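Participant: The structure's right below; bear with me while I get my questions together.
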Amino acid sequence: MHGGGPPSGDSACPLRTIKRVQFGVLSPDELKRMSVTEGGIKYPETTEGGRPKLGGLMDPRQGVIERTGRCQTCAGNMTECPGHFGHIELAKPVFHVGFLVKTMKVLRCVCFFCSKLLVDSNNPKIKDILAKSKGQPKKRLTHVYDLCKGKNICEGGEEMDNKFGVEQPEGDEDLTKEKGHGGCGRYQPRIRRSGLELYAEWKHVNEDSQEKKILLSPERVHEIFKRISDEECFVLGMEPRYARPEWMIVTVLPVPPLSVRPAVVMQGSARNQDDLTHKLADIVKINNQLRRNEQNGAAAHVIAEDVKLLQFHVATMVDNELPGLPRAMQKSGRPLKSLKQRLKGKEGRVRGNLMGKRVDFSARTVITPDPNLSIDQVGVPRSIAANMTFAEIVTPFNIDRLQELVRRGNSQYPGAKYIIRDNGDRIDLRFHPKPSDLHLQTGYKVERHMCDGDIVIFNRQPTLHKMSMMGHRVRILPWSTFRLNLSVTTPYNADFDGDEMNLHLPQSLETRAEIQELAMVPRMIVTPQSNRPVMGIVQDTLTAVRKFTKRDVFLERGEVMNLLMFLSTWDGKVPQPAILKPRPLWTGKQIFSLIIPGHINCIRTHSTHPDDEDSGPYKHISPGDTKVVVENGELIMGILCKKSLGTSAGSLVHISYLEMGHDITRLFYSNIQTVINNWLLIEGHTIGIGDSIADSKTYQDIQNTIKKAKQDVIEVIEKAHNNELEPTPGNTLRQTFENQVNRILNDARDKTGSSAQKSLSEYNNFKSMVVSGAKGSKINISQVIAVVGQQNVEGKRIPFGFKHRTLPHFIKDDYGPESRGFVENSYLAGLTPTEFFFHAMGGREGLIDTAVKTAETGYIQRRLIKSMESVMVKYDATVRNSINQVVQLRYGEDGLAGESVEFQNLATLKPSNKAFEKKFRFDYTNERALRRTLQEDLVKDVLSNAHIQNELEREFERMREDREVLRVIFPTGDSKVVLPCNLLRMIWNAQKIFHINPRLPSDLHPIKVVEGVKELSKKLVIVNGDDPLSRQAQENATLLFNIHLRSTLCSRRMAEEFRLSGEAFDWLLGEIESKFNQAIAHPGEMVGALAAQSLGEPATQMTLNTFHYAGVSAKNVTLGVPRLKELINISKKPKTPSLTVFLLGQSARDAERAKDILCRLEHTTLRKVTANTAIYYDPNPQSTVVAEDQEWVNVYYEMPDFDVARISPWLLRVELDRKHMTDRKLTMEQIAEKINAGFGDDLNCIFNDDNAEKLVLRIRIMNSDENKMQEEEEVVDKMDDDVFLRCIESNMLTDMTLQGIEQISKVYMHLPQTDNKKKIIITEDGEFKALQEWILETDGVSLMRVLSEKDVDPVRTTSNDIVEIFTVLGIEAVRKALERELYHVISFDGSYVNYRHLALLCDTMTCRGHLMAITRHGVNRQDTGPLMKCSFEETVDVLMEAAAHGESDPMKGVSENIMLGQLAPAGTGCFDLLLDAEKCKYGMEIPTNIPGLGAAGPTGMFFGSAPSPMGGISPAMTPWNQGATPAYGAWSPSVGSGMTPGAAGFSPSAASDASGFSPGYSPAWSPTPGSPGSPGPSSPYIPSPGGAMSPSYSPTSPAYEPRSPGGYTPQSPSYSPTSPSYSPTSPSYSPTSPNYSPTSPSYSPTSPSYSPTSPSYSPTSPSYSPTSPSYSPTSPSYSPTSPSYSPTSPSYSPTSPSYSPTSPSYSPTSPSYSPTSPSYSPTSPSYSPTSPSYSPTSPSYSPTSPNYSPTSPNYTPTSPSYSPTSPSYSPTSPNYTPTSPNYSPTSPSYSPTSPSYSPTSPSYSPSSPRYTPQSPTYTPSSPSYSPSSPSYSPTSPKYTPTSPSYSPSSPEYTPASPKYSPTSPKYSPTSPKYSPTSPTYSPTTPKYSPTSPTYSPTSPVYTPTSPKYSPTSPTYSPTSPKYSPTSPTYSPTSPKGSTYSPTSPGYSPTSPTYSLTSPAISPDDSDEEN
């Protein structure tokens, strides 16, 4: 939140955060105290004589009125004064309409006369209520209210039974005694409300008195409330301090400040006052009138009228939408906007202005595609970039760059808009300011224009999921639209038909950092919603990729070269062509293999892959090239299409993301697009009308098919007319007919479509788009070529509209295909007018559906989000909401994040017992097999050792148990589960990395496998803790993964299938552990919002209405959005309630028995089995009028068992339908019994035999005997009889249940088609088998009764009515049911949502023990704070409630904090940072008085480029400041060669006075220091010297492009020809620096500490940069003491985590490897030789470990061919000792782990006074060097800088000759020969090249040309980029696999002799000349 203060917008003092918000009602005296208008506002006018009037409605004390004016209260101006409240004293109190209902509730709870609670507060019930409702005052009131409702008398003394006020006279004594309740004992009135008035009415108090009803005036209520005691207030749920009952009645009305009701000034007319002001004027007027009338003693009814009016005005000011009241209007007739309307609704204050605001620094324009951008870039128009600014703080490092921007001003781009001084003054650069204003100082802020590389947030509405707002890097481009990469359109759901998108430029570095680390596009590639990528390759690239990877694509050399030009990660090697003769040709697959990153392994299929191939004999051949195999990063076979490159789980992109990390995947996307699109330019892809034409035979076919279809339809119609059509079960005749017709027509369409497709050639362009998956489907093709097909509206054929026909052009009752919407033309042929009309009808329906659906799903999504917004993973790993209620104990029940899991198969679940044993049991009896798989010694061990055999048996037992467990968990045998760590792929990776030969026996001991897996599963911890509960929870969370682990890594499969070596197995275990730990959900993750988005987003894709799917046995279930709505609303009456009834035993298999149960369930009334009924007058039963009944009726009457005389002459004859009777298994007897049971003796019912021709029931009324007596009324009676009989008839037909359950109207019986409803059993062999059993499905539900039926399976039977399940089975059952129903809704249309999101929603809805609907009735009844509730719905009601009860909001949720502008406790806001004050002492001061800080000052040079990848390390981070001279600033820590983390900045010459005149800079300056291409901690991979990079490191550095083609920036001091201390080629030559003579041991080019491969090695310094003794202290791990090299601190920089040698988050070989740390990224020093966790000799990461694979991006010197212990590299060869006999890398003083190098070694202690790197102790190559050697003290004569042999000025050893002078013109770095005046020293002459034998500064033994160490030797040439740690694909061990030849002349930017100015001389040239 920003306060006032200086105009910078930030207030000077930091604002405290708001901890909680207390609600309450203001008391009248408080209102008066806070009011600024003493005496109240008395006048309705606003002004008087043109001045605002004191005491009027525009009182100047209330705030500023004119723009220029000041406030009379606080003297602030318009922006500063917040406004002040006034007040109006009301003449009579009035009700507050918001509290009216509360007022009534309280009134009903207290005595009308004595204001005591009607229930004694000692009543146990009250005590119970108080205990139960702690902290829920609202509940308390409700309960107390329920208790008091029944009481209609105020309880007197202790005699509770004292009903009538007999003891009233002694009431006074009662009060003094205080024994009982002490009430007055009088009758209580009922309180009623009418409009805004309350009435009290008494019902006859005593027998004689009448009811009396009086109007309750607000005064009276006020009096009653005033007498309520504080304790009783509390019982009533009020908080006496904040909200007493009498304050709910308005006596003093607050007048809002002027800023809340500003007047609008219209030109030329008076001010237009705000609605509120108008309202207040009305109130003041009527109030004054009322006061006058009262004082003048007016008539009562006048005053009553006035009070009523005042009441009305006060009410409508608060709420102008009161029911039953007229609206308060303005003169124009527009209703006024009341306070309530200001708050509520989407546009209201809360949702419109607090929860969501309009923001600055945003831009919006149309988007257009640009495939050449990277996926995380966004092209921004220059016009926008020049308008949006970013405030950058001036530091010594960026002052020159900013000064330059300021100089350019706002008119030129890039420039700046404002300078903000440190005192807050803002200088606007748009209006030419004084030049003196433009001077910058550190601490100022410059608002500079947006420039390349800035981080922005890009967003497209509707923002349905988190992938709709992602971070991009800016790329400024001409023209006026945002450009973005095509692959990013999928997550944004964007297309380029005119979509607009928004861009937000974050304004602080913190925000930037968060976006960069959390929200950048590459990090969002995989969505947690369904654990798959959301970005794939689309459109033309996808079409092209399919064409490109076909078998017959060959490229010539020229084309290959051309394509490689577009491959940014190319390592400079062209692969061997696939075809050599007659001319070299490369295949598309080969080129694609270059694009695939790393060592990816992947198997997919092409979209046209035939299903039967996988099992057939050709499964390895794949005749159609449809099986895609990528092995070790090479595309071996297969055509790529959407399946491998699209957004599916397990696609190439997905694997790349999981294995290689997001950054490499980003390059993968870009490279595919640039390379493939450029190939497509050569190849071409077009589509024309020709593609839509098939051959004539096909058209003939199509015609015939359609003709036949029409014929079939006519036949069906005729059948229906002739009544020959049998209705299918459960359908009417009409439905059956429609279904059949539909089927015929659809078959016709499909058939024609497929024949049309078959006719298309392989080269058809429609087809190629469909096959690749880029656009369209088979149906689209067939519609274009063959037939458009049937048009539907609401799932049926086009309905009749005009008098039994669809259009007037058809005859009536035409059911034929044409008339009902079958379009038989194709799009190519064109539609006839009627067809076109029907087609338009179908299309229009789709549009309407979409529009309606959008609104529905939008609201659903909002409710979901609001209900779960504050649910997050806390630091104890539980999932809780804002009020700390546990929702889940572990997120997703396994504690893992959704992005990092994949589908895997559980191997043990499916196979039969035999297969299981064969695959998993280690068979130690079969010796031959063992010998094949294990090495000899292991075989002996296994065969001879019983202990081992027992272990192996135990392992198998364990797996068998696992299998049993799995079969319980997955009873259906579905083995696909979502787990972290794809084990099979990891094993495959291991096989590739360790070059496992599957034909050789393995050296992996089976026991090692068993033990290893056991150990590993102990390490995979989700739940910490040792108590039984934690242990159980841990087991539950990791059970599936452990089972998967044990079954995949079992000894048998390890030996037989995988054949891993011991080494590989160790690697695998380490990898699994680190991958598993990376997959754990992060605390602070807002999983609630994530789940809501993940469910809401698929909902928008769902269909809205459910169509009746034709042919499904007519049983309809609601699906799609309506069903989702029912579920989350927990609707009591779902549209289609239904039970799925499973049966037991015999009845499940026997249709007859199933039918019995069906009859027992289905509700049958008499009507359902009745054919017809009739009423006859049949006075003589013996000879009935119905002749056909005569026979059997006589039988009855011959021997009547009833009184024939009582029988009524009226007869009800019911004829039953035999078919229905038998269908429902009913007999006549049963029916008659039911009737007799229902009506008893009042009816006589006789029936004929079940086998009779017609089934007849005859029913007569039995008259009672006395009716006979009253003869004279007989006629009436007889009339009665037949009417009565009518009633009985209708009652019997509808209401009488013959059998079944009332609620179940219909039951369907069928055999399940899908597996999930079949009964799955496990056979004896242990296989799964699905049996078809009869299942019943019902319309209507009655779970309780159905479950108790005989033969119903009570376990599997389910209901889809959630509420019913809750009532019958309880909360756990309903949770599972809800989850299943939700899953069913979502998966119905083929979407997949990860289980954790569904689970979270279900848990949110059920975790309170009752069902919480996701509506205002559920969400807003939780105990969350009022602010959260009011941001959802019912805004005003919630706030009123909160005020009345004095609630407080603890500010723990998300909404609350957003409303108050605070950081929400989510994500990075849910923890605090701890600052180590001790470490801050090591911080570095930056002297600001740096000489030469001009435009060409050193820092200007550095930051002249785009912000470097790191953005510059802030000086305070690094502790290198001992002994800094004023020039020290020049060596700012972040200035060094291209941003190496600890770059040359801390160079000795910084501390030495030698560099006194330093603008001159060190060669360590990479000419493009900040360029993205320079090696920096955040861009580990880019600086591969290869690729399209010029020797000067990176042509992509924006700053250098325009200014200096060769990479020299002319004004950069480093290249200033006269700069004395700089000579780009001088090895380390600074004539004045005594310590740096070229022979200084720390300099020899071969000195280990000077590894040319260290990233900071700048291309122009041929051998050594004077500023960095160990060549960039962070050079990832080479430089013997690297990590410990900091003069002041053992670990790099205590404050910068990324430099600490032990930093856990870095590893050079990253993705695939991490010895001890969960996540690595390559250039970290933690790989340094001294880092304890990784010593090159550490056994399991031995230098030969292939894991340092050729492409491992950052190859550090621990790589095999350079690891000191690596046998193949043999640095131990005597002639390698780099310049000193006792300094062989294996010598104790060097070995990286050697104690003498440890930073803590005594002579190296950081506290040693001036332990600068150039102090002699640090010269590793000096012969007598031994760090602990006492003789080596810095003052030792041997090393005195003035010692003749060392001093650069001494004639003996001036590198060139004594006459060399720093200013000598010949010493210009740009002079072509560049010789510092002496031939022997010209770096371009062979004699002095580091490879020349004569140059061996201190040690004759080490000639750089010595064979083992020739720098040009391909294995290790210090100059060869191939060996540079940053080169992405280089492995010294495999020169053959590597693709970069070290001798390639043009490419070795790091070569010492490679002087930029003489490109012709390359390291090997000079070598040859020697």
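Yeah, the Cβs are placed from backbone N, Cα and C, and that goes for glycine too.
Straight from Swiss-Prot, here's the annotation block:
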BINDING   Cys71, Cys74, Cys81, His84  Zn(2+) 1 binding site
BINDING   Cys111, Cys114, Cys154, Cys184  Zn(2+) 2 binding site
BINDING   Asp495, Asp497  Mg(2+) 2 binding site
MUTAGEN   Lys1268 to Arg  Mice appear phenotypically normal. Simultaneous knockout of Xpa leads to growth retardation, skeletal abnormalities, cataracts, progressive motor neuron degeneration and death at 5-6 months
BINDING   Arg1421  DNA nontemplate strand binding site
MUTAGEN   Lys1838 to Ser  Loss of methylation and dimethylation but no effect on phosphorylation; when associated with S-1859; S-1866; S-1873; S-1887; S-1908; S-1922 and S-1936
MUTAGEN   Lys1838 to Arg  Loss of acetylation and loss of regulation of growth-factor-induced gene expression; when associated with R-1859; R-1866; R-1873; R-1887; R-1908; R-1922 and R-1936
MUTAGEN   Lys1859 to Arg  Loss of ubiquitination, no effect on interaction with WWP2; when associated with R-1866; R-1873; R-1887; R-1908 and R-1922. Loss of acetylation and loss of regulation of growth-factor-induced gene expression; when associated with R-1838; R-1866; R-1873; R-1887; R-1908; R-1922 and R-1936
MUTAGEN   Lys1866 to Arg  Loss of ubiquitination, no effect on interaction with WWP2; when associated with R-1859; R-1873; R-1887; R-1908 and R-1922. Loss of acetylation and loss of regulation of growth-factor-induced gene expression; when associated with R-1859; R-1859; R-1873; R-1887; R-1908; R-1922 and R-1936
MUTAGEN   Lys1873 to Ser  Loss of methylation and dimethylation but no effect on phosphorylation; when associated with S-1838; S-1859; S-1866; S-1887; S-1908; S-1922 and S-1936. Highly decreases methylation and dimethylation; when associated with S-1859; S-1866; S-1887; S-1908 and S-1936
MUTAGEN   Lys1873 to Arg  Loss of ubiquitination, no effect on interaction with WWP2; when associated with R-1859; R-1866; R-1887; R-1908 and R-1922. Loss of acetylation and loss of regulation of growth-factor-induced gene expression; when associated with R-1838; R-1859; R-1866; R-1887; R-1908; R-1922 and R-1936
MUTAGEN   Lys1887 to Arg  Loss of ubiquitination, no effect on interaction with WWP2; when associated with R-1859; R-1866; R-1873; R-1908 and R-1922. Loss of acetylation and loss of regulation of growth-factor-induced gene expression; when associated with R-1838; R-1859; R-1866; R-1873; R-1908; R-1922 and R-1936
MUTAGEN   Lys1922 to Arg  Loss of ubiquitination, no effect on interaction with WWP2; when associated with R-1859; R-1866; R-1873; R-1887 and R-1908. Loss of acetylation and loss of regulation of growth-factor-induced gene expression; when associated with R-1838; R-1859; R-1866; R-1873; R-1887; R-1908 and R-1936
Participant: Which of the listed binding-site residues (Cys81, Cys111, Cys114, Cys184) has the least company, meaning the fewest other Cβ atoms within 10 Å of its Cβ?
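Facilitator: Least crowded of the binding-site residues Cys81, Cys111, Cys114, Cys184, by Cβ count within 10 Å, is Cys114.
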Participant: Using DSSP and three states only, what is Cys111 (Zn(2+) 2 binding site)?
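Facilitator: In three-state terms, Cys111 (Zn(2+) 2 binding site) counts as coil.
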Participant: Around the Zn(2+) 2 site formed by Cys111, Cys114, Cys154, Cys184, list the extra residues of the same chain whose Cβ is within 8 Å of the site's Cβ centroid.
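Facilitator: For the Zn(2+) 2 site the neighbour list reads Phe112, Phe113, Ser115, Lys116, Gly183, Gly185, Arg186.
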Participant: Determine the most Cβ-crowded residue among the binding-site residues His84, Arg1421, using a 10 Å radius around each Cβ and all protein chains in the structure.
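Facilitator: Comparing the binding-site residues His84, Arg1421, the most crowded Cβ belongs to His84.
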Participant: Could you give the Cα-Cα distance between Cys111 (Zn(2+) 2 binding site) and His84 (Zn(2+) 1 binding site), in whole Å?
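Facilitator: If we compare the Cα positions of Cys111 (Zn(2+) 2 binding site) and His84 (Zn(2+) 1 binding site), the gap is 39 Å.
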Participant: List, in sequence order, the same-chain residues at least six positions removed whose CB sits under 8 Å from that of Asp495 (Mg(2+) 2 binding site)?
Facilitator: Thr489
Participant: Sequence gap of 6 or more, Cβ distance under 8 Å: name the residues on the same chain that satisfy this around Cys74 (Zn(2+) 1 binding site), in order along the sequence.
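Facilitator: Those within reach of Cys74 (Zn(2+) 1 binding site), by Cβ under 8 Å and sequence separation of 6 or more, are Glu80, Cys81, His84.
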Participant: Hey, for the Zn(2+) 1 site built from Cys71, Cys74, Cys81, His84, who else sits with CB inside 8 A of the CB center?
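Facilitator: Here the non-site neighbours turn out to be Arg61, Gln62, Gly63, Val64, Gln72, Thr73, Ala75, Gly76, Glu80, Pro82, Gly83, Pro257.
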Participant: Checking the binding-site residues Cys71, Asp497, Arg1421, which are within 10 Å of Cys154 (Zn(2+) 2 binding site) at the Cα level?
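Facilitator: Within 10 Å Cα-Cα: none.
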Participant: May I ask which residues of the same chain, at least 6 positions away in sequence, place their Cβ under 8 angstroms from the Cβ of Asp497 (Mg(2+) 2 binding site)?
Facilitator: none
Participant: In three-state terms from DSSP, label Asp497 (Mg(2+) 2 binding site) for me.
Facilitator: coil
Participant: Around the C-beta of Cys154 (Zn(2+) 2 binding site), how many further C-beta atoms are within 10 angstroms, looking at every protein chain?
Facilitator: 23
Participant: Between Cys184 (Zn(2+) 2 binding site) and the residue listed as 'DNA nontemplate strand binding site', how far is it from one CA atom to the other, in Å?
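Facilitator: Between the alpha carbons of Cys184 (Zn(2+) 2 binding site) and the residue listed as 'DNA nontemplate strand binding site' there are 37 Å.
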Participant: Calculate the distance in Å between the alpha carbons (Cα) of Arg1421 (DNA nontemplate strand binding site) and Cys114 (Zn(2+) 2 binding site), and round it to a whole number.
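Facilitator: If we compare the Cα positions of Arg1421 (DNA nontemplate strand binding site) and Cys114 (Zn(2+) 2 binding site), the gap is 34 Å.
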Participant: Would you kindly give the Cα-Cα distance separating Cys71 (Zn(2+) 1 binding site) and Cys114 (Zn(2+) 2 binding site), rounded to the nearest Å?
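Facilitator: With the alpha carbons as reference points, the distance is 48 Å.
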Participant: With every protein chain in view, how many other Cβ atoms are within 10 Å of the Cβ of Cys71 (Zn(2+) 1 binding site)?
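Facilitator: Taking all protein chains shown, Cys71 (Zn(2+) 1 binding site) has 24 Cβ neighbours within 10 Å.
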